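*Asks:* Quick one: this structure, given as structure tokens, is what I'll be asking you about.
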Amino acid sequence: MRTAGRDPVPRRSPRWRRAVPLCETSAGRRVTQLRGDDLRRPATMKGKERSPVKAKRSRGGEDSTSRGERSKKLGGSGGSNGSSSGKTDSGGGSRRSLHLDKSSSRGGSREYDTGGGSSSSRLHSYSSPSTKNSSGGGESRSSSRGGGGESRSSGAASSAPGGGDGAEYKTLKISELGSQLSDEAVEDGLFHEFKRFGDVSVKISHLSGSGSGDERVAFVNFRRPEDARAAKHARGRLVLYDRPLKIEAVYVSRRRSRSPLDKDTYPPSASVVGASVGGHRHPPGGGGGQRSLSPGGAALGYRDYRLQQLALGRLPPPPPPPLPRDLERERDYPFYERVRPAYSLEPRVGAGAGAAPFREVDEISPEDDQRANRTLFLGNLDITVTESDLRRAFDRFGVITEVDIKRPSRGQTSTYGFLKFENLDMSHRAKLAMSGKIIIRNPIKIGYGKATPTTRLWVGGLGPWVPLAALAREFDRFGTIRTIDYRKGDSWAYIQYESLDAAHAAWTHMRGFPLGGPDRRLRVDFADTEHRYQQQYLQPLPLTHYELVTDAFGHRAPDPLRGARDRTPPLLYRDRDRDLYPDSDWVPPPPPVRERSTRTAATSVPAYEPLDSLDRRRDGWSLDRDRGDRDLPSSRDQPRKRRLPEESGGRHLDRSPESDRPRKRHCAPSPDRSPELSSSRDRYNSDNDRSSRLLLERPSPIRDRRGSLEKSQGDKRDRKNSASAERDRKHRTTAPTEGKSPLKKEDRSDGSAPSTSTASSKLKSPSQKQDGGTAPVASASPKLCLAWQGMLLLKNSNFPSNMHLLQGDLQVASSLLVEGSTGGKVAQLKITQRLRLDQPKLDEVTRRIKVAGPNGYAILLAVPGSSDSRSSSSSAASDTATSTQRPLRNLVSYLKQKQAAGVISLPVGGNKDKENTGVLHAFPPCEFSQQFLDSPAKALAKSEEDYLVMIIVRGFGFQIGVRYENKKRENLALTLL
């Protein structure tokens, strides 16, 4: 064993330190030989001192004679060890003591030149217990060697990154990036590779002092440790330009073991010290070849001694490894990178008090920040910055919808701007990455702008764990939902509300809502309303991008969904039907027998037969589905029972105007007066249980309709033919009278003849009405009847137009579109006020439609008319003579430019009867007016710039926040248009 007398052999000690584990196992011998080869490369000792080591290692344990001789020579100077207990034991003890002695002399001669004596004394004080124990024989020696092996293995385990198995990491370091791509290209590529694992940000850094030039590395920061772990395992072989990238984890506990302040405050444990020592023995890029150069690179006993002394706090902590300054900075703040302020750089370097503000800022996420929205405020911009500069700098973060740069006016020196993205995730990502970056010459400051409330919400933070039913269940608490655009698995969704108040309430309360767990919270922001739904109206045939609520959710809360379905335009109904029934191709099939026979008797050439039959079928299916969802056998008879009090002037508040849409398009006040609708009513009475069967088994709306028609075809054929013949006869007798004035039929008393002519007049086009009704009915516009024709006046301009009924009661339009003094028909409607298209005012119009009831409103479609339809009355002639005739699209363009609707008080000239009053609103094409249009109405309009939607509500002689027109400004605007 080792004593103080064996210090005089320090020159040969380096050779023996490498041979320590040779006496353990063959596997240990191989590993030690590899390490010895690595150690021989940087060693500075003489070649003649290394050659005996090679000979010893080649011979292994067979050269016992030479080892015995050496042990005898060295044992003479330290005979007081008590190691002379037999020849074999003496040889083994001498060999072990030589190993320890050589390591100690190596540490004293090479590593600690100035403090060799102190080091030697430490070794002696530590090795004396082992010397006493070694006199016991081979058992003690083997246990001592086993203990050394255990200490080595424990030290190796403690030197693993992160200091243990429980360490977490949220940051991945990507190195070996090469120099082919720019920093922005690398950052974009890494972001797109890792964004699928969770919320991520990427930072590119250049590390100086590593090799011949600066090394470029990337730090990928995740919000959750499990996301970083999944990304590291999934992206283990990332390739860039055919070069595999190196991915390393930056552990959270690695920084603590390296900080002197942390060691002073918290005494280091053995595992932390092991990580520190292991870190110094394995510097980056050095491998295992630098083991002998580290302070802890002594023998096994000395290493264990150092660990014990560090745990007790007697020795100062080891010096930190020579890391570059930039790398040290990056490891100080990788977790505060995403939301760092651009004007405060001190907290990036400091790890003490300076890091606390960053930790507080990092806590403010989009889920918690009430100011977070898709609009960014850009401050400290260069005075020469342009929109293209900002788009070029921010375009990589997402879709930019609007850029607004505010130039400094007189007395101001700062330039700022606003940048609007498509959603909150894009703006948040841009805010984190571009804060403090230099654009042209100035480092910009980025904050959130002011949110613009809309009725459409963007909801982020979703995933496969959020079903559509759960999303609808959580958001329908705040108001009626019109549509939800979401596919399960998407990361965000769009929710369209009916009112602005409901959307604002959901925006306020659902931000940060834990939908799917405490770590999966929602991000909510307002979104644009016009783009998505205009596409649905312009292209109705492709499949929609949202799913209908599942059956389970439909059974849970049918009432809110029914309310949303009543307010949804019919076109969206058809798209939802296609989602429910993907097996149907939705190609218009041959029309049913009832439709074909009716057309054959009433027309000569069925010009609009496919479109009309398809629209009738879809309208009937929408109505049947609404009734079937109520799950009541007698619900189909309920609308007919309501009609009796409605005809006598009663109004019902429990029916929304949209729910009566399919029935109200027929130009008759009551379905009882129409032979066609009477036959359909009889057909529904004949199979009374169809609603329950439709609810339980309905593979397709068209199939159900065909089945019911084929079932009752035989006993209803005669009734259909008689109804068609009677309608054709009534049409021939009453058409010339209606050609003179479409309103004279309303002056008669209630009877079957006027109502029949009303039902047949829905097949007349505007040109046929103006020509006296003598043209054939084949070119008629389907399901739209002419309710009024004349001039719309706005100051000194008149616009010929025709109005066709879309929804509601034709009697409302007939009774209010008259002269107040004489009661005769009115040929001109003069717009004197306008209503701003604000959401609260639009909600008020909708509320008044509901309050008025089915018999209290009428919705008309105004299209361009002919100048030949000008009335010959003296007052009309005088007004039109002093005004300039212009096309209707000029009026539409003016109202769209003003973002307003025209307002007309009815009847014209006032009326003493307060009960027979109303108001007309003329809406230009907008989201509010488009909900009342369907395919036949759009076919009649022919263009988005040539129609107005007229809403007449009875019983309201006052207006909602209207604004009187300025005559000079009005004339100038119309002249320019």
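Heads up, the Cβ atoms here are built off N, Cα and C, so glycines get one too.
Sharing the feature lines straight out of Swiss-Prot:
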- 170-252: domain 'RRM 1' (DOMAIN)
- 374-451: domain 'RRM 2' (DOMAIN)
- 455-529: domain 'RRM 3' (DOMAIN)
- 777-956: domain 'SPOC' (DOMAIN)
- ARG578 to Lys: Decreased methylation by PRMT1, leading to decreased ubiquitination by CNOT4 (MUTAGEN)
- LYS795 to Ala: Disrupts interaction with SETD1B (MUTAGEN)
- LYS898 to Ala: Disrupts interaction with SETD1B (MUTAGEN)
- PHE923 to Ala: Disrupts interaction with SETD1B (MUTAGEN)
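Locate each feature and note its surroundings.
*Replies:* Within the model, the domain 'RRM 2' (374-451) carries an average pLDDT of 88.
For the recorded site, LYS795 (mutagenesis position), the DSSP three-state label reads coil.
Note on LYS898 (mutagenesis position): other Cβ atoms within 10 Å of its Cβ, all shown chains, come to 17.
A strand conformation is recorded for PHE923 (mutagenesis position) in the three-state DSSP classification. Counting every protein chain shown, 25 other Cβ atoms lie within 10 Å of the Cβ of PHE923 (mutagenesis position).
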*Asks:* Would you mind checking how many other C-beta atoms are within 10 angstroms of the C-beta on LYS795 (mutagenesis position)?
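*Replies:* Taking all protein chains shown, LYS795 (mutagenesis position) has 19 Cβ neighbours within 10 Å.
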*Asks:* Compute the C-alpha separation of LYS898 (mutagenesis position) from PHE923 (mutagenesis position), stating it in Å without decimals.
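*Replies:* Given the Cα positions, LYS898 (mutagenesis position) is 11 Å from PHE923 (mutagenesis position).
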*Asks:* Could you round the CA separation between LYS795 (mutagenesis position) and PHE923 (mutagenesis position) to a whole angstrom and send it over?
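*Replies:* Between the Cα atoms of LYS795 (mutagenesis position) and PHE923 (mutagenesis position), the distance comes to 18 Å.
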*Asks:* For the domain 'RRM 1' (170-252), DSSP counts of helix, strand and coil?
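*Replies:* Per DSSP, the residues of the domain 'RRM 1' (170-252) fall into 25 helix, 32 strand, 26 coil.
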*Asks:* When DSSP states are grouped into helix, strand and coil, how many residues of the domain 'RRM 2' (374-451) land in each?
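*Replies:* DSSP composition of the domain 'RRM 2' (374-451): 22 helix, 29 strand, 27 coil.
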